[in-house]
Amino acid sequence: MDRDAAHAALRRRLAETHLRAEIYKDQTLQLHREGVSTQDPRFVGAFMAAKAAHLELEARLKSRARLEMMRQRATCVKIRVEEQAARRDFLTAHRRYLDPALGERLDAVDDRLADQEEQLEEAATNASLWGDGDLAEGWMSPADSDLLVMWQLTSAPKVHANGPSRIGSHPTYTPTPTGPPGAPAAPLSRTPPSPAPPTGPATDPASASGFARDYPDGE
């Protein structure tokens, strides 16, 4: 707070000196424009007052400039100090990265990770070969199809000894020319009936073999 008040007082005195120098300078120029002689006490007094205010103003300006330069340099130094402090704090917080052996440890970790990645890739490859394999032909593999067929066979109904489908078993219905009950009727055949075999002597087996001729009485 005292520093701010001192700076405000310096600025106020500088402003007052600048205003006083301008007033005395204008009075001197006004007397000169009016044709007052430089030997006139009025001119001499105004000129000396203006000169004194001018010298004071220059001194205060130079002082203000020096102070401002010092303030700027102090600000630069402060910034540099703050930067160094921040760098020191950062390095202190990460001092483990400053270990000379850190590079070797990082290389060792990279090698170990690479080996583990290769092991994982090999395990994934083996799992793919052992598993379902390529699913381009569908999600069921040949082994899956065989397993499904086995399930179908084992779940099929068994044939009993007296079952209707066993060879030689008695039918469960009365045979009819049209087949079992519920079966569709056989279609009518369009083939003409075969002629009855002739009953003449030419077709008699006994006559043809001469048996009747040799044994006329059937003996």
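Just so you know, glycine gets a Cβ as well, placed from its N, Cα and C.
Where Swiss-Prot documents Val109 to Met as a natural variant, the accompanying text is: In strain: Nonneuroinvasive mutant HF10. Val109 (variant position) falls within a helical segment according to DSSP.
For the natural variant Thr178 to Met, the note given in Swiss-Prot is In strain: Nonneuroinvasive mutant HF10.
For the natural variant Pro201 to Ala, the note given in Swiss-Prot is In strain: Nonneuroinvasive mutant HF10.
Taking Cβ-Cβ distances under 8 Å and a sequence gap of 6 or more within the same chain, Val109 (variant position) has no neighbours at all.
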